[in-house]
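Taken straight from Swiss-Prot:
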- Gly44 to Glu: In strain: Isolate Holland/9018/1987, Isolate Holland/9375/1993 and Isolate Holland/94112/1989 (VARIANT)
- Gly125 to Ala: In strain: Isolate Holland/9375/1993 (VARIANT)
- Leu126 to Gln: In strain: Isolate Holland/9018/1987, Isolate Holland/94112/1989, Isolate Holland/9375/1993, Isolate Switzerland/02053/2002 and Isolate Switzerland/9337/1993 (VARIANT)
- Thr134 to Pro: In strain: Isolate Switzerland/02053/2002 (VARIANT)
- Phe205 to Ser: In strain: Isolate Holland/9018/1987 (VARIANT)
- Arg247 to Thr: In strain: Isolate Holland/9375/1993 (VARIANT)
- Val281 to Ile: In strain: Isolate Switzerland/9337/1993 (VARIANT)
- Lys417 to Gln: In strain: Isolate Holland/9018/1987, Isolate Holland/9375/1993 and Isolate Holland/94112/1989 (VARIANT)
Amino acid sequence: MDADRIVFKVHNQLVSVKPEVIVDQYEYKYPAIKDRKKPSITLGKAPDLNRAYKSILSGINAARLDPDDVCSYLAAAMALFEGICPDDWESYGILIARKGDKITPANLVNIQRTDVEGNWALAGGLDVIKDPTTAEHASLVGLLLCLYRLSKVSGQNTGNYKTNVADRMEQIFETAPFVKIVEHHTLMTTHKMCANWSTIPNFRFLAGTYDMFFSRIEHLYSAIRVGTVVTAYEDCSGLVSFTGFIRQINLTAKEAILYFFHKNFEEEIKRMFEPGQETAVPHSYFIHFRSLGLSGKSPYSSNAVGHVFNLIHFVGSYMGQVRSLNATVIATCAPHEMSVLGGYLGEEFFGKGTFERRFFRDERELAEHEAIESTKTDVALADDGTVNSDDEELYSGGTRTPEAVYTRIMVNGGKLKKSHIKRYVSVSSNHQARPNSFAEFLNKTYSSDPR
């Protein structure tokens with residue numbers, strides 16, 4: 001009989017069924033560009049830049065902006081931000097620029113235009129008389145792109161957080177090399193009318209293009225990135241968390257994965273390290289793949305690699321990291337099991353280090369040290385997991401190896417020890433927990449544990 005089937009009786013009739021559940025119907029799309037064509041969008045007719053500036057500035061002051069007009073202006077304004085490419089710039093086989101070439105953000109992408117006129121062709125901007133300077137254009141571009149960052153601020157950030165962020169960004173665009181073009185608090189007022197603009201594909205595309213350009217090219221107006229920096233590694237929280245994790249515990253990616261003792265990691269690790277992607281290539285299209293429309297559903301998000309994400313932040317929570325305590329638990333990815341493994345890994349890497357002499361007074365001392373090390377015989381006793389570290393707080397846990405950690409988990413029946421629970425409760429109870437956060441999960445799960 002099929003191993004996946006179960007047998008039972010209904011009204012004395014033998015029934016055999018194969019239990020099946022709803023599966024994810026969406027396919028993850030990897031961002032690799034295989035046709036060697038630059039990311040592309042289509043916008044309306046290119047505007048007269050000065051007339052467009054006047055129209056959009058008038059719209060900002062009235063807190064009434066048309067996203068199509070804004071996108072058309074942002075694309076046209078790219079010509080104002082010319083810079084020199086410091087090195088040959090290539091990504092996914094696409095030559096963006098050669099070293100020494102003069103380039104603008106428009107060189108990174110393909111912007112196609114239609115004959116459809118924007119609203120500025122009909123009205124707007126009549127209250128602005130003089131033609132704007134480049135600095136004024138740069139200020140307007142910066143303020144418009146700040147709308148993207150503001151629309152990405154999480155709703156969990158309460159109080160005046162968003163207002164304070166908006167005010168600080170406004171201050172940037174009213175000091176040299178920028179110039180003040182709007183009154184105080186105008187940006188926040190405008191944002192309230194454009195609160196969901198991060199979901200507009202063309203606006204997101206242009207924000208990512210500007211960010212990719214200014215992250216590579218030294219420019220007088222590079223501070224424009226203050227509004228676009230959130231497009232870098234957007235929807236990559238799983239991969240970003242893993243990268244931070246291996247740096248935190250001072251292991252290579254390969255070494256860290258050896259500690260992932262759960263079958264559900266297999267598919268996620270395979271997904272996260274799909275060949276052919278430029279995850280480790282500086283200034284690649286990969287960094288901005290989400291905003292540039294290269295992937296509809298990111299294979300690197302926290303939901304795509306939820307077990308990995310949960311484990312990493314349970315370890316981070318064990319170590320008392322605020323970022324991990326505030327992160328949102330992926331409830332569908334075995335958080336209870338991940339908290340157990342996170343406790344053991346947290347214990348393994350928290351408050352311990354691997355140290356060795358690396359610097360010496362002279363060559364003679366270095367040679368003597370190397371000779372001693374080469375002849376030294378280490379007698380490493382295998383950790384049988386029988387030492388009760390609950391009673392021996394200073395117990396080091398033996399050698400730092402995946403085998404030793406796995407043995408301790410098995411000897412303890414796959415359960416947390418008192419010391420783990422005590423640590424989890426300590427870090428979570430002293431933290432103001434956000435809804436659905438790791439701090440809240442740990443506090444609710446283990447604060448009343450009798451162990």
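Glycine residues also receive a Cβ, built from the backbone N, Cα and C atoms like all the rest.
Those substitutions? Not in this structure, it's all original residues.
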- Query: Between the variant positions Gly44, Thr134, Arg247, which lies closest to Lys417 (variant position), Cα to Cα?
  - Reply: Arg247
- Query: Given Phe205 (variant position) and Thr134 (variant position), what distance in Å do their CA atoms have, once rounded to a whole number?
  - Reply: 23
- Looking only at C-alpha atoms, tell me how far Arg247 (variant position) is from Val281 (variant position), rounded to the nearest Å. 18
- Query: Three-state secondary structure of Gly44 (variant position) from DSSP?
  - Reply: coil
- Using a Cβ-Cβ cut-off under 8 angstroms and a sequence gap of six or more, which residues of the chain neighbour Val281 (variant position)? Ser91
- Message: Quick check on the variant positions Arg247, Lys417: which one has the highest count of other Cβ atoms within 10 Å of its Cβ?
- Response: Lys417
- Any same-chain residues 6+ apart from Gly44 (variant position) with CB under 8 Å of its CB? Would you list them in sequence order, or say none? Asp68, Asp69, Ser72, Arg113, Thr114, Val116, Glu117, Gly118
- Least surrounded among the variant positions, given as Thr134, Phe205, when other CB atoms within 10 Å are counted: Thr134
- Message: Tell me the coarse DSSP state (helix, strand, coil) of Lys417 (variant position).
- Response: coil
